[in-house]
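Student: Here it is, the structure, as C-alpha coordinates.
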Amino acid sequence: MITLITAVPGSGKTLYAIGLIEAALSEGRPVFTNISGLVKDKFSNPHLLSDAPDDWRDTPEGSLVVYDEAQQAHLYPSNAQRGPVTDERLTAMETHRHTGHDLVFITQAPTFVHHHIRKLVGLHIHLYRSRGLQAASKYEWSHVCDSPNDRKEQQRADFVLWKFPKEHFAFYTSAVMHTHKFKMPKKIGVLLVFVVLGLGAVGFNLYKNSGLASMAEATASVAEATPSPLALNGVKPSSLAAPYQWSAAAPAVPVSGCVANRSTNRCQCFDASGVVLAIEHAACLSVISSPLPRQLLSTSK
(Lines of atoms letter the chains of each structure in order from A and count residues from 1; the text may use other names and numbers.)
(Lines give C-alpha, C1' and ligand atoms only; values in the text may rest on other atoms or scores of the structure.)
Protein backbone atom coordinates (compact mmCIF):
# COMPACT_ATOMS: atom_id res chain seq x y z
CA MET A 1 0.00 0.00 0.00
CA ILE A 2 1.07 3.59 -0.60
CA THR A 3 0.42 5.78 2.42
CA LEU A 4 0.61 9.57 2.55
CA ILE A 5 1.08 11.31 5.93
CA THR A 6 0.56 15.09 6.01
CA ALA A 7 0.69 17.73 8.73
CA VAL A 8 2.46 20.97 9.56
CA PRO A 9 5.76 20.72 11.46
CA GLY A 10 5.43 19.62 15.08
CA SER A 11 2.12 17.81 14.61
CA GLY A 12 3.43 14.28 15.07
CA LYS A 13 4.08 13.05 11.51
CA THR A 14 7.45 11.53 12.33
CA LEU A 15 6.19 10.14 15.62
CA TYR A 16 3.37 8.38 13.80
CA ALA A 17 5.84 6.94 11.28
CA ILE A 18 7.98 5.67 14.18
CA GLY A 19 5.03 3.51 15.22
CA LEU A 20 4.73 2.06 11.71
CA ILE A 21 8.46 1.34 11.60
CA GLU A 22 8.50 -0.36 15.02
CA ALA A 23 5.49 -2.52 14.09
CA ALA A 24 7.18 -3.66 10.87
CA LEU A 25 10.49 -4.42 12.60
CA SER A 26 8.64 -6.42 15.27
CA GLU A 27 7.25 -8.59 12.45
CA GLY A 28 10.75 -9.13 11.08
CA ARG A 29 10.29 -6.96 7.99
CA PRO A 30 13.21 -4.94 6.62
CA VAL A 31 12.65 -1.21 6.94
CA PHE A 32 14.33 1.58 5.01
CA THR A 33 13.90 5.24 5.92
CA ASN A 34 15.59 8.61 5.59
CA ILE A 35 14.25 9.93 8.92
CA SER A 36 17.13 11.66 10.67
CA GLY A 37 17.88 11.38 14.36
CA LEU A 38 16.70 7.80 14.84
CA VAL A 39 18.07 5.93 17.86
CA LYS A 40 18.34 2.49 16.27
CA ASP A 41 19.11 0.65 19.50
CA LYS A 42 15.62 1.49 20.78
CA PHE A 43 13.90 -0.41 17.96
CA SER A 44 13.11 -4.09 17.78
CA ASN A 45 15.48 -5.95 15.43
CA PRO A 46 17.60 -2.85 14.78
CA HIS A 47 19.73 -4.81 12.29
CA LEU A 48 16.73 -4.72 9.93
CA LEU A 49 16.63 -0.90 9.97
CA SER A 50 18.61 0.81 7.19
CA ASP A 51 18.85 4.11 5.35
CA ALA A 52 16.46 4.51 2.44
CA PRO A 53 17.87 4.88 -1.07
CA ASP A 54 16.43 7.52 -3.39
CA ASP A 55 15.01 4.72 -5.55
CA TRP A 56 12.71 2.49 -3.53
CA ARG A 57 13.21 -0.31 -6.08
CA ASP A 58 16.71 -0.81 -4.66
CA THR A 59 15.24 -2.36 -1.50
CA PRO A 60 14.40 -6.08 -1.04
CA GLU A 61 10.95 -7.43 -1.69
CA GLY A 62 8.56 -7.11 1.25
CA SER A 63 10.29 -4.00 2.58
CA LEU A 64 8.68 -1.01 4.25
CA VAL A 65 10.13 2.19 2.77
CA VAL A 66 9.47 5.48 4.58
CA TYR A 67 10.40 8.81 3.00
CA ASP A 68 10.39 11.86 5.25
CA GLU A 69 10.15 15.26 3.52
CA ALA A 70 9.23 13.42 0.33
CA GLN A 71 8.87 16.71 -1.53
CA GLN A 72 12.66 17.19 -1.66
CA ALA A 73 14.09 17.70 -5.12
CA HIS A 74 16.02 14.42 -5.22
CA LEU A 75 12.94 12.45 -4.14
CA TYR A 76 9.38 12.95 -5.37
CA PRO A 77 8.49 16.66 -5.54
CA SER A 78 5.42 18.03 -7.23
CA ASN A 79 5.79 19.60 -10.67
CA ALA A 80 3.54 21.24 -13.20
CA GLN A 81 4.65 19.12 -16.13
CA ARG A 82 1.87 17.59 -18.17
CA GLY A 83 1.99 14.51 -20.29
CA PRO A 84 3.32 11.02 -19.59
CA VAL A 85 5.42 10.41 -16.47
CA THR A 86 8.97 9.53 -17.41
CA ASP A 87 10.41 8.83 -13.95
CA GLU A 88 10.52 5.04 -13.69
CA ARG A 89 10.50 5.24 -9.89
CA LEU A 90 7.01 6.70 -10.17
CA THR A 91 5.65 4.43 -12.87
CA ALA A 92 6.93 1.35 -11.01
CA MET A 93 4.73 2.32 -8.07
CA GLU A 94 1.74 1.23 -10.13
CA THR A 95 2.77 -2.38 -9.50
CA HIS A 96 4.51 -2.02 -6.14
CA ARG A 97 2.25 -4.64 -4.58
CA HIS A 98 3.74 -7.28 -6.87
CA THR A 99 6.97 -7.06 -4.88
CA GLY A 100 5.29 -6.79 -1.49
CA HIS A 101 6.52 -3.24 -0.87
CA ASP A 102 4.76 -0.73 1.35
CA LEU A 103 5.64 2.90 0.67
CA VAL A 104 5.08 5.78 3.09
CA PHE A 105 5.52 9.42 2.07
CA ILE A 106 5.66 12.16 4.70
CA THR A 107 5.18 15.83 3.82
CA GLN A 108 3.42 19.01 4.95
CA ALA A 109 0.66 19.12 2.32
CA PRO A 110 -0.62 16.62 -0.27
CA THR A 111 0.13 18.94 -3.18
CA PHE A 112 3.83 18.98 -2.24
CA VAL A 113 4.46 15.50 -3.66
CA HIS A 114 4.24 14.35 -7.24
CA HIS A 115 0.74 14.06 -8.66
CA HIS A 116 1.41 10.50 -9.87
CA ILE A 117 1.92 9.40 -6.27
CA ARG A 118 -1.28 11.16 -5.20
CA LYS A 119 -3.22 9.14 -7.76
CA LEU A 120 -1.88 5.87 -6.33
CA VAL A 121 -2.31 6.59 -2.60
CA GLY A 122 -4.51 4.05 -0.82
CA LEU A 123 -4.41 5.69 2.63
CA HIS A 124 -4.08 9.38 3.42
CA ILE A 125 -3.48 10.29 7.07
CA HIS A 126 -3.66 13.94 8.10
CA LEU A 127 -2.74 15.09 11.61
CA TYR A 128 -3.82 18.31 13.28
CA ARG A 129 -2.28 19.26 16.61
CA SER A 130 -3.98 22.05 18.54
CA ARG A 131 -2.26 24.38 21.03
CA GLY A 132 0.61 22.13 21.99
CA LEU A 133 -1.49 19.21 23.22
CA GLN A 134 0.22 15.84 23.54
CA ALA A 135 -2.28 14.52 21.02
CA ALA A 136 -3.49 15.21 17.51
CA SER A 137 -6.69 14.88 15.54
CA LYS A 138 -6.18 12.12 12.99
CA TYR A 139 -8.19 12.10 9.77
CA GLU A 140 -8.05 9.18 7.35
CA TRP A 141 -9.22 8.86 3.76
CA SER A 142 -8.88 5.90 1.38
CA HIS A 143 -7.62 8.35 -1.25
CA VAL A 144 -5.72 11.62 -1.30
CA CYS A 145 -7.62 14.59 0.08
CA ASP A 146 -6.19 17.74 -1.49
CA SER A 147 -7.75 19.96 1.22
CA PRO A 148 -7.41 17.99 4.46
CA ASN A 149 -8.14 21.05 6.63
CA ASP A 150 -11.49 21.68 4.97
CA ARG A 151 -14.34 21.01 7.42
CA LYS A 152 -16.49 19.26 4.82
CA GLU A 153 -13.63 16.98 3.83
CA GLN A 154 -12.93 16.20 7.49
CA GLN A 155 -16.56 15.18 7.96
CA ARG A 156 -16.10 12.57 5.24
CA ALA A 157 -12.96 11.19 6.89
CA ASP A 158 -12.52 8.58 9.60
CA PHE A 159 -11.64 10.60 12.69
CA VAL A 160 -9.92 9.65 15.93
CA LEU A 161 -8.03 11.58 18.62
CA TRP A 162 -4.54 10.11 18.53
CA LYS A 163 -2.59 10.43 21.77
CA PHE A 164 1.15 10.67 21.33
CA PRO A 165 2.81 7.40 22.41
CA LYS A 166 5.36 8.67 24.93
CA GLU A 167 7.23 5.38 24.80
CA HIS A 168 8.33 6.30 21.26
CA PHE A 169 9.79 9.70 22.21
CA ALA A 170 13.12 8.03 22.96
CA PHE A 171 13.28 6.44 19.50
CA TYR A 172 14.33 9.69 17.81
CA THR A 173 15.26 13.30 18.48
CA SER A 174 12.85 16.07 17.52
CA ALA A 175 13.50 19.73 18.21
CA VAL A 176 9.89 20.63 17.53
CA MET A 177 7.79 17.89 19.12
CA HIS A 178 8.97 18.38 22.69
CA THR A 179 9.20 22.18 22.73
CA HIS A 180 5.54 22.87 22.07
CA LYS A 181 3.72 23.75 25.27
CA PHE A 182 0.00 23.65 25.82
CA LYS A 183 -1.76 26.99 25.40
CA MET A 184 -5.28 27.29 26.73
CA PRO A 185 -7.72 29.02 24.35
CA LYS A 186 -8.84 32.43 25.58
CA LYS A 187 -12.52 31.48 25.38
CA ILE A 188 -11.97 28.44 27.58
CA GLY A 189 -9.93 30.54 30.02
CA VAL A 190 -12.71 33.13 30.33
CA LEU A 191 -15.28 30.35 30.75
CA LEU A 192 -13.23 28.76 33.53
CA VAL A 193 -13.02 32.13 35.32
CA PHE A 194 -16.81 32.48 35.26
CA VAL A 195 -17.22 28.89 36.44
CA VAL A 196 -14.87 29.48 39.37
CA LEU A 197 -16.64 32.72 40.30
CA GLY A 198 -20.02 31.00 40.06
CA LEU A 199 -18.92 28.13 42.26
CA GLY A 200 -17.50 30.63 44.75
CA ALA A 201 -20.78 32.55 44.88
CA VAL A 202 -22.77 29.36 45.40
CA GLY A 203 -20.41 28.22 48.15
CA PHE A 204 -20.59 31.60 49.88
CA ASN A 205 -24.39 31.58 49.80
CA LEU A 206 -24.49 28.07 51.22
CA TYR A 207 -22.04 29.05 53.96
CA LYS A 208 -24.00 32.22 54.70
CA ASN A 209 -27.33 30.41 54.86
CA SER A 210 -25.92 27.68 57.07
CA GLY A 211 -24.50 30.36 59.41
CA LEU A 212 -27.85 32.12 59.69
CA ALA A 213 -29.57 28.81 60.36
CA SER A 214 -27.08 28.04 63.12
CA MET A 215 -27.66 31.46 64.70
CA ALA A 216 -31.43 30.94 64.56
CA GLU A 217 -31.12 27.55 66.21
CA ALA A 218 -28.87 28.98 68.92
CA THR A 219 -31.31 31.83 69.58
CA ALA A 220 -34.21 29.41 69.81
CA SER A 221 -32.27 27.23 72.24
CA VAL A 222 -31.50 30.21 74.50
CA ALA A 223 -35.13 31.33 74.37
CA GLU A 224 -36.33 27.89 75.41
CA ALA A 225 -33.80 27.65 78.24
CA THR A 226 -34.59 31.12 79.71
CA PRO A 227 -37.92 31.34 81.61
CA SER A 228 -40.02 34.45 81.05
CA PRO A 229 -40.77 36.87 83.94
CA LEU A 230 -44.44 35.92 83.83
CA ALA A 231 -43.53 32.26 84.16
CA LEU A 232 -41.45 33.09 87.22
CA ASN A 233 -44.46 34.77 88.81
CA GLY A 234 -46.61 31.72 88.24
CA VAL A 235 -48.45 33.04 85.19
CA LYS A 236 -48.30 31.02 81.99
CA PRO A 237 -47.24 32.95 78.89
CA SER A 238 -50.14 31.47 76.96
CA SER A 239 -52.55 33.32 79.24
CA LEU A 240 -51.42 36.65 77.77
CA ALA A 241 -53.40 35.89 74.66
CA ALA A 242 -56.69 35.47 76.61
CA PRO A 243 -59.21 38.37 76.20
CA TYR A 244 -59.99 38.52 79.98
CA GLN A 245 -57.97 38.02 83.11
CA TRP A 246 -59.72 36.30 86.05
CA SER A 247 -58.63 36.75 89.65
CA ALA A 248 -59.71 35.08 92.89
CA ALA A 249 -59.49 38.41 94.82
CA ALA A 250 -62.71 40.12 96.03
CA PRO A 251 -64.00 42.98 93.87
CA ALA A 252 -62.98 46.49 94.98
CA VAL A 253 -65.80 48.75 96.35
CA PRO A 254 -65.60 52.58 96.48
CA VAL A 255 -65.62 54.07 100.02
CA SER A 256 -68.39 56.64 100.51
CA GLY A 257 -67.65 57.59 104.11
CA CYS A 258 -65.99 56.61 107.42
CA VAL A 259 -66.88 57.03 111.15
CA ALA A 260 -64.42 56.87 114.11
CA ASN A 261 -64.98 56.45 117.88
CA ARG A 262 -61.88 57.53 119.69
CA SER A 263 -63.06 56.25 123.07
CA THR A 264 -63.40 52.76 121.73
CA ASN A 265 -60.63 53.25 119.17
CA ARG A 266 -62.82 51.98 116.35
CA CYS A 267 -63.11 53.24 112.80
CA GLN A 268 -65.48 51.98 110.11
CA CYS A 269 -66.07 52.85 106.46
CA PHE A 270 -69.21 52.37 104.39
CA ASP A 271 -70.09 52.14 100.72
CA ALA A 272 -72.89 54.06 99.03
CA SER A 273 -75.49 51.56 100.23
CA GLY A 274 -74.35 51.73 103.86
CA VAL A 275 -72.58 48.41 103.91
CA VAL A 276 -69.58 48.28 106.26
CA LEU A 277 -66.38 47.82 104.32
CA ALA A 278 -63.35 45.84 105.36
CA ILE A 279 -60.57 48.38 105.57
CA GLU A 280 -57.47 48.76 107.68
CA HIS A 281 -57.81 50.94 110.82
CA ALA A 282 -55.07 53.32 109.71
CA ALA A 283 -56.61 53.65 106.27
CA CYS A 284 -59.99 54.40 107.85
CA LEU A 285 -58.52 57.17 110.03
CA SER A 286 -56.73 58.53 107.00
CA VAL A 287 -60.00 58.83 105.13
CA ILE A 288 -61.53 60.77 108.04
CA SER A 289 -58.59 63.12 108.42
CA SER A 290 -58.33 63.81 104.67
CA PRO A 291 -60.81 65.99 102.78
CA LEU A 292 -63.62 64.21 100.96
CA PRO A 293 -64.76 63.30 98.41
CA ARG A 294 -62.03 60.88 97.29
CA GLN A 295 -62.23 57.38 96.04
CA LEU A 296 -60.75 54.58 98.11
CA LEU A 297 -61.16 51.03 96.97
CA SER A 298 -61.88 48.34 99.50
CA THR A 299 -63.50 44.98 99.76
CA SER A 300 -66.95 44.56 101.35
CA LYS A 301 -67.37 42.38 104.39
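Note that Cβ sites are derived from N, Cα and C of the backbone, with glycine treated the same way.
Where a substitution is noted, the model still shows the residue that was there originally.
The ATP binding site annotation in Swiss-Prot covers Ala7, Val8, Pro9, Gly10, Ser11, Gly12, Lys13, Thr14. According to Swiss-Prot, the naturally occurring change Pro77 to Leu is described as follows: In strain: New York.
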Student: Looking only at Cβ atoms, how many others are within 10 Å of the one on Gly12 (ATP binding site)?
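Tutor: 25, counting other Cβ atoms within 10 Å of Gly12 (ATP binding site).
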Student: Looking only at Pro9, Gly10, Pro77, which of these recorded positions has the biggest number of Cβ atoms within 10 Å around its Cβ?
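Tutor: For the recorded positions Pro9, Gly10, Pro77, the Cβ with the most other Cβ atoms within 10 Å is Gly10.
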Student: Out of Ser11, Thr14, which of these binding-site residues shows the lowest number of other CB atoms within 10 Å of its CB?
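Tutor: Across Ser11, Thr14, these binding-site residues, the one with fewest Cβ atoms within 10 Å is Ser11.
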Student: Test of understanding: give the count of other CB atoms lying within 10 angstroms of the CB of Lys13 (ATP binding site).
Tutor: 25
Student: If you count the other Cβ atoms within 10 Å of each Cβ, which of the binding-site residues Ala7, Val8 comes out on top?
Tutor: Ala7
